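A.B. asks: Questions regarding the structure given below will be posed in turn.
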Amino acid sequence: MPSLSEAYRAHPVHVNHKHPDFNSLQELPESYNWTHLDDHTLIDSNNIMKESTTTVPVIDLNDPNASKLIGLACKTWGVYQVMNHGIPLSLLEDIQWLGQTLFSLPSHQKHKATRSPDGVSGYGIARISSFFPKLMWYEGFTIVGSPLDHFRELWPQDYTRFCDIVVQYDETMKKLAGTLMCLMLDSLGITKEDIKWAGSKAQFEKACAALQLNSYPSCPDPDHAMGLAPHTDSTFLTILSQNDISGLQVNREGSGWITVPPLQGGLVVNVGDLFHILSNGLYPSVLHRVLVNRTRQRFSVAYLYGPPSNVEICPHAKLIGPTKPPLYRSVTWNEYLGTKAKHFNKALSSVRLCTPINGLFDVNDSNKNSVQVG
């Protein structure tokens, strides 16, 4: 079975750039200056709280109506936050501490674990960087499988405790992701038994995942810098833990960019492209970006969750019929990563079969229209 790492190796990212020492920069370099930005102001958190229609839904997983609430959030937002999710606060603090410790290392030390162009694991810039003319005020560390080799380079004398945190975090996140997957499917009238690759225990034990540690250093000119440029995730879903520094924004039709405020103990869940496909477009993947702060450093940890890399994903049979044809063709995560590497945010459009027009479907449509996301 092809692994997620092999899928990334098949689509190398060639960006001839190494991170500067962000802390030493007193001015924003031209290569990081996004001068064309005209909507680059964080929405005031007080205004968000007053306007409930512009607040990302927060869902208590102990609520007996959690599945219904999640379905509504997925349909209308493509993103939601969860509380009472079962992940110990101490573990969330441990993984944040690991990220802060890693990104606080001297530049020469971090570069010992640099991700290779055809690799997925290690330290480096955002994989989406090649699609933009300017660089992002960002550094990341991706983990697929064991982090042992890279952590030995970073902490020769003390790597085991860092590895232990990653293993524990991965195990607990995989369980939570499976739970969220079941709730999202249930909201569509689909049971986990309806998913052939769910495994003998119907617990999605064969699912693939990657862990992404993100750092957004304080920036001398945040109004003209971009932490992470707008994109959707290729996943089924992405679970994000963030520190107390705002910056994550999601795009919602009619509202523009909406800030997702950090909640202590809360986790952000993004709908990804593969669930967009599985739901036949009912649950759109969310377009999101990250802005930076003048005086504070933002950290986040993303758990990128998807199917086994060679399993074909298509609109589920329960969601299609004579008046509801499939909008997307079958695609594996492995193949879709290649499509994403080539077409980026037009990847969904490239696997579309037909487009609804005034409530009807043009089955002869050949990817003529762009995908509306958010």
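Along the chain as shown, residues are numbered 1 onward.
A Cβ is built for glycine as well, from the same backbone N, Cα and C atoms used for every other residue.
For all the noted positions, this structure keeps the original residue and models no substitution.
Sharing the record's features from Swiss-Prot:
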- Arg298: active site (ACT_SITE)
- His231, Asp233, His288: Fe cation binding site (BINDING)
- Arg298: 2-oxoglutarate binding site (BINDING)
- 206-307: domain 'Fe2OG dioxygenase' (DOMAIN)
- Leu89 to Phe: Strongly decreased catalytic activity producing a dwarf phenotype; when associated with Y-276 (MUTAGEN)
- Ala229 to Thr: In le-1; strongly decreased catalytic activity producing a dwarf phenotype (MUTAGEN)
- His276 to Tyr: In le-3; strongly decreased catalytic activity producing a dwarf phenotype. Strongly decreased catalytic activity producing a dwarf phenotype; when associated with F-89 (MUTAGEN)
A.B. asks: Please list, for the domain 'Fe2OG dioxygenase' (206-307), how many residues fall into helix, strand and coil according to DSSP.
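C.D. replies: Grouping H, G, I as helix and E, B as strand yields 9 helix, 45 strand, 48 coil.
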A.B. asks: Between the Cα atoms of Ala229 (mutagenesis position) and His288 (Fe cation binding site), what distance do you get, rounded to the nearest Å?
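C.D. replies: Given the Cα positions, Ala229 (mutagenesis position) is 8 Å from His288 (Fe cation binding site).
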A.B. asks: Among the recorded positions listed here (His231, Asp233, His288, Arg298), which has the Cα closest to the Cα of Leu89 (mutagenesis position)?
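C.D. replies: Checked the recorded positions His231, Asp233, His288, Arg298; minimum Cα distance to Leu89 (mutagenesis position) goes to Arg298.
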A.B. asks: Quiz question: given the recorded positions His231, Arg298, which has the greatest number of C-beta atoms lying within 10 angstroms of its own C-beta?
C.D. replies: Arg298
A.B. asks: Which chain-mates of His276 (mutagenesis position) that are at least 6 residues away have a CB under 8 A from its CB, listed by sequence?
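C.D. replies: Within the chain, His276 (mutagenesis position) has Cβ neighbours under 8 Å at Thr232, Tyr283, Pro284, Ser285, Leu348.
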A.B. asks: If you average the pLDDT over the domain 'Fe2OG dioxygenase' (206-307), what number do you get?
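C.D. replies: That stretch averages a pLDDT of 96.
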A.B. asks: Neighbours of the Fe cation site His231, Asp233, His288: Cβ within 8 Å of the Cβ centroid, same chain, sequence order.
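C.D. replies: Result: Leu228, Pro230, Thr232, Thr238, Asn270, Gly272, Ser285, Val286, Leu287, Arg289.
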